[in-house]
Amino acid sequence: MADSRDPASDQMKLWKEQRAAQKPDVLTTGGGNPIGDKLNVMTAGPRGPLLVQDVVFTDEMAHFDRERIPERVVHAKGAGAFGYFEVTHDITKYSKAKVFEHIGKRTPIAVRFSTVAGESGSADTVRDPRGFAVKFYTEDGNWDLVGNNTPIFFIRDAILFPSFIHSQKRNPQTHLKDPDMVWDFWSLRPESLHQVSFLFSDRGIPDGHRHMNGYGSHTFKLVNAAGEAVYCKFHYKTDQGIKNLSVEDAARLSHEDPDYGLRDLFNAIATGNYPSWTFYIQVMTFSQAETFPFNPFDLTKIWPHQDYPLIPVGKLVLNRNPVNYFAEVEQMAFDPSNMPPGIEPSPDKMLQGRLFAYPDTHRHRLGPNYLQIPVNCPFRARVANYQRDGPMCMLDNQGGAPNYYPNSFSAPEQQRCVLEHSSQCSPDVQRFNSANEDNVTQVRTFYLKVLGEEERKRLCENIAGHLKDAQLFIQKKAVKNFSDVHPDYGARIQALLDKYNAEKPKNAIHTFMQHGSHLAAREKANL
């Protein structure tokens with residue numbers, strides 16, 4: 001039985017086999033000093049107290065006390081892998097980025113898949129958006145495409161992000177997941193309807209990480225060598241085919257194998273079944289953006305493919321598992337502001353907010369020198385700047401080079417040729433309310449044209465099955481929003497909720513007391 005286990009289960013066995021006849025390494029302290037006894041503490045006599053001079057114990061325990069680093073506030077549960085991106089189609093007319101330089105070019109990549117709301121020990125099979133972040137190690141520095149498995153998101157204004165995440169996390173008093181919090185926020189922000197509908201559809205629970213698409217989601221800007229710019233969106237579609245889990249299978253796996261997605265990815269790569277995705281872009285000119293029927297930078301909407309077709313670019317291939325999870329996955333940090341020349345941000349409000357939030361959280365979680373950690377290091381570019389010192393400075397701190405700019409001593413110089421693309425911006429400065437920017441048209445298309453009848457049925461069942469645990473006034477607000485999308489959408493959900501709500505008194509838990517004779521009649525009636 002043990003001989004037929006999968007590579008993930010046999011990791012220790014395989015590690016030993018790889019060492020072949022090598023002798024075991026000499027056991028040492030963190031400082032490299034050999035250890036003579038690792039099984040017994042040093043004491044004054046067999047029953048005496050420990051000695052402070054037992055540096056073997058203190059070295060071990062002091063490090064153990066500091067093993068954990070802060071958990072990611074979102075996307076805490078994840079799996080990672082490494083591979084390459086290969087260009088298959090020329091898009092240099094759109095972008096001068098070296099990653100797209102010529103057909104056949106390969107760029108090393110690191111990828112992290114994740115759920116959003118759960119903690120690091122949560123199940124892989126919950127209904128939740130999936131993170132799908134790609135780090136390209138280019139000659140012009142890292143490019144971090146920090147995407148999801150959906151082309152849209154719940155909100156379009158970055159100031160709402162902390163509250164949105166709080167609503168998906170645990171109640172501050174009970175420390176329980178709270179349907180009131182979840183649905184209260186969603187019902188008060190109807191721009192969430194598109195993503196909520198996607199989330200509760202069949203694609204809300206992907207079958208592992210290999211069978212789902214990825215999307216940059218945001219609108220970006222591409223700039224070519226002539227300084228001409230267009231807006232774009234990034235898509236990466238699975239070559240393994242879309243597969244999703246049923247509600248029943250997902251629930252079963254959450255108990256039987258909560259690490260189902262991580263295990264599936266590891267074993268596929270370990271057995272040479274390398275997963276891949278075909279990489280595409282959509283392109284919109286500036287003039288098209290000006291006449292577009294809605295805000296092209298709205299993260300709650302897509303660009304219709306019939307108007308802005310997918311343009312093939314290349315392939316993402318994953319062919320190496322992490323050597324060590326903590327070193328290469330837990331410490332992996334993605335930052336949307338890492339963009340090499342040829343790729344720039346658009347005015348997308350959510351993207352603009354992430355440009356600050358992501359590097360800020362990495363500095364908190366990993367330290368100000370997190371880009372010196374090997375998995376985050378832009379190893380194909382030479383880093384030269386005026387940043388110095390700080391906790392965990394692990395490199396040479398740029399030696400004796402000047403640490404101020406400008407200077408007269410041949411230190412790193414700015415390069416005018418990589419200046420960002422200029423753009424016009426002269427509107428009034430104020431806080432613009434975007435809450436009611438057509439929250440239903442694309443959701444209606446998704447409900448009526450993208451989904452089939454059986455898919456619509458399951459969508460409504462999934463929504464009602466979750467919404468039923470929220471208070472009635474919240475249910476009413478949510479149903480109103482779904483009805484605004486289409487009367488049939490709201491009516492189906494309401495009909496299912498009516499059944500659930502009718503069953504609630506029957507399923508209520510009653511507490512009975514054996515000795516109630518001393519209670520008043522009113523108190524007895526309340527038992």
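The backbone N, Cα and C atoms fix where each Cβ goes, glycine too.
Here the original residues are kept at every noted site.
In the three-state DSSP scheme, His75 (active site) is classed as coil. Feature annotation from Swiss-Prot assigns active site to His75 (among others); the stated evidence is sequence analysis.
For Asn148 (active site), the same-chain residues 6+ apart in sequence whose C-beta sits under 8 angstroms from its C-beta are Pro129, Arg130, Gly131, Phe132, Gly214, Tyr215, Ser217. The active site annotation in Swiss-Prot covers Asn148 (among others) and is backed by sequence analysis.
In this structure, His194 (NADP(+) binding site) is part of a helix by DSSP. The NADP(+) binding site annotation in Swiss-Prot covers His194, Ser201, Arg203, Asn213, Lys237, Trp303, His305.
Within the same chain, residues at least 6 positions away in sequence whose Cβ sits under 8 Å from that of Tyr358 (heme binding site) are Val146, Ala333, Phe334, Asp335, Pro336, Ser337. The heme binding site feature in Swiss-Prot is assigned to Tyr358; the stated evidence is similarity to another entry.
Swiss-Prot lists Ala327 to Thr among its natural variants, and the accompanying note reads: In acatalasemia; heat-labile. In sequence order, Pro374, Val375 are the residues of the chain that are 6 or more apart from Ala327 (variant position) and have a CB within less than 8 Å of its CB.
Sorting the recorded positions His75, Lys237 by the number of other Cβ atoms within 10 Å puts His75 first.
The maximum pairwise C-alpha distance among His194, Ser201, Arg203, Asn213, Lys237, Trp303, His305, the residues recorded as binding NADP(+), is 20 Å.
A simple way to gauge crowding: the CB of Trp303 (NADP(+) binding site) has 20 other CB atoms within 10 angstroms, across all the protein chains here.
Cβ neighbour counts within 10 Å, taken over all protein chains shown, single out His194 as the most crowded of the binding-site residues His194, Arg203, His305.
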